[in-house]
Amino acid sequence: MASRIAKDVTELIGNTPLVYLNNVAEGCVGRVAAKLEMMEPCSSVKDRIGFSMISDAEKKGLIKPGESVLIEPTSGNTGVGLAFTAAAKGYKLIITMPASMSTERRIILLAFGVELVLTDPAKGMKGAIAKAEEILAKTPNGYMLQQFENPANPKIHYETTGPEIWKGTGGKIDGFVSGIGTGGTITGAGKYLKEQNANVKLYGVEPVESAILSGGKPGPHKIQGIGAGFIPSVLNVDLIDEVVQVSSDESIDMARQLALKEGLLVGISSGAAAAAAIKLAQRPENAGKLFVAIFPSFGERYLSTVLFDATRKEAEAMTFEA
């Protein structure tokens with residue numbers, strides 16, 4: 001009997017399950033399934049690209065464990081994806097991150113031994129990128145992975161996420177719904193799905209408050225991980241059939257409903273993807289169609305955010321019963 005023990009934690013990445021949404025999708029004429037990326041080793045879809053970008057740079061001879069210092073600007077989850085891979089492979093990692101991101105993300109990054117530099121939240125991801133470039137310029141053997149520009153980002157989704165969805169749905173997928181942060185997921189997985197069936201539609205999700213892809217202006221919003229305020233070079237906008245806008249409030253409410261009605265504790269961007277997919281599945285022309293939405297991350301990473309404000313206050317105010 002062959003051993004099924006993984007060589008290290010990076011071998012556990014991928015092959016996440018798909019599950020139908022039932023109660024929150026009541027009244028829909030189409031069906032909605034979620035790809036549960038919270039089941040990754042470090043609980044987010046970014047585990048895939050963290051591993052992919054480091055491995056790709058290693059194969060190209062651009063970095064070496066124990067010598068190279070990896071640097072990356074991130075809103076949090078990519079940092080975690082890079083952090084556990086860097087720890088397993090023996091790299092020092094410096095992360096720049098807007099100070100508005102959740103406390104959990106800071107703690108997790110520090111737990112993995114990351115050197116964390118917080119940046120002005122008013123400057124968003126652009127501020128984090130500028131700080132990372134400044135650090136890179138003065139760091140010997142520094143190497144920036146650049147998730148917004150690195151082809152290894154969409155490549156891993158083309159090689160793994162897309163095929164997993166195609167196989168998991170038995171090729172019966174009609175629409176793929178993905179929030180757009182770097183654009184790597186929708187570009188890579190979407191390209192693969194369209195190659196299998198040109199009729200598969202790709203739906204990008206962005207915040208109403210920062211609807212860049214729809215021709216709007218960048219603005220502050222509460223959906224951590226999507227709506228970066230610019231169009232990343234990794235994103236192939238030509239692949240996208242439609243951009244669906246959802247508000248921060250809609251996304252937060254849906255994330256809460258997913259916990260209460262589906263037993264799925266997810267982050268705010270999962271709420272955004274679900275809200276968008278349900279809107280699509282409610283359209284009469286989509287009767288009988290199957291939409292797969294990416295749920296990027298686990299809700300436990302958002303306990304200190306607006307998502308769990310009321311719950312946290314209730315929990316903190318509780319006293320024991322005699």
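Residue numbers in this text run from 1 along the chain shown.
Each Cβ is built from the backbone N, Cα and C atoms, and glycine gets one as well.
Keep in mind the model shows the original residues, not the substituted ones.
The pyridoxal 5'-phosphate binding site annotation in Swiss-Prot covers Asn77, Gly181, Thr182, Gly183, Gly184, Thr185, Ser269 and rests on experimental evidence. Around Ser269 (pyridoxal 5'-phosphate binding site), the same-chain residues six or more apart in sequence whose CB sits under 8 Å from its CB are Gly179, Gly181, Ile223, Gln224, Gly225, Ile226, Ser251, Pro296, Ser297, listed in sequence order.
Sequence-distant neighbours of Lys46 (mutagenesis position) (same chain, 6+ residues apart, CB-CB distance under 8 A): Asn77, Thr78, Val80, Gly81, Pro296, Ser297. Experimental mutagenesis at this site is recorded by Swiss-Prot as Lys46 to Ala, annotated: No cysteine synthase activity.
Of all Cβ atoms in the shown protein chains, 30 besides its own fall within 10 Å of the Cβ of Thr74 (mutagenesis position). Here Swiss-Prot notes a mutagenesis experiment, Thr74 to Ala, with the remark: Strong reduction of cysteine synthase activity.
Experimental mutagenesis at this site is recorded by Swiss-Prot as Thr74 to Ser, annotated: Reduction of cysteine synthase activity. In the three-state DSSP assignment, the secondary structure recorded for Thr74 (mutagenesis position) is coil.
Among the mutagenesis experiments that Swiss-Prot reports, Thr78 to Ala or Ser is described with the note: Reduction of cysteine synthase activity. Within 10 Å of the C-beta of Thr78 (mutagenesis position) we count 28 further C-beta atoms, all protein chains included.
His157 to Gln or Asn appears in Swiss-Prot as a published mutagenesis result, with the remark: Slight reduction of cysteine synthase activity. Note: His157 (mutagenesis position) has non-local neighbours Arg48, Ile49, Gly184, Thr185, Thr187, Gly188, Ala189, Tyr192, i.e. same-chain residues 6+ apart with C-beta under 8 A of its own C-beta.
The DSSP secondary structure for Thr182 (mutagenesis position) is coil. Quoted from Swiss-Prot, the note on mutagenesis experiment Thr182 to Ala or Ser is: Slight reduction of cysteine synthase activity.
DSSP gives Lys217 (mutagenesis position) a coil state; it is part of no helix or strand. In the shown protein chains, 9 other C-beta atoms lie within 10 A of the C-beta of Lys217 (mutagenesis position). One entry in Swiss-Prot concerns the mutagenesis experiment Lys217 to Ala. Its note says: Impaired interaction with SAT1.
Taking all protein chains in view, 22 other C-beta atoms sit within 10 angstroms of the C-beta of His221 (mutagenesis position). Recorded in Swiss-Prot as a mutagenesis result, His221 to Ala carries the remark: Impaired interaction with SAT1.
Other Cβ atoms within 10 Å of the Cβ of Lys222 (mutagenesis position), summed over all protein chains shown, number 18. Swiss-Prot documents Lys222 to Ala as a published mutagenesis change and attaches the note Impaired interaction with SAT1.
DSSP assigns Lys222 (mutagenesis position) to coil in the three-state reduction, outside any helix or strand. Neighbour counts were taken at the CB atom with a 10 A radius for the binding-site residues Gly181, Gly183, Gly184; the maximum falls on Gly184. Mapped onto three states, the DSSP output places Ser269 (pyridoxal 5'-phosphate binding site) in helix. Nearest neighbour of Thr74 (mutagenesis position) by Cα distance, taken over the mutagenesis positions Thr182, Lys217, His221, Lys222: Thr182.
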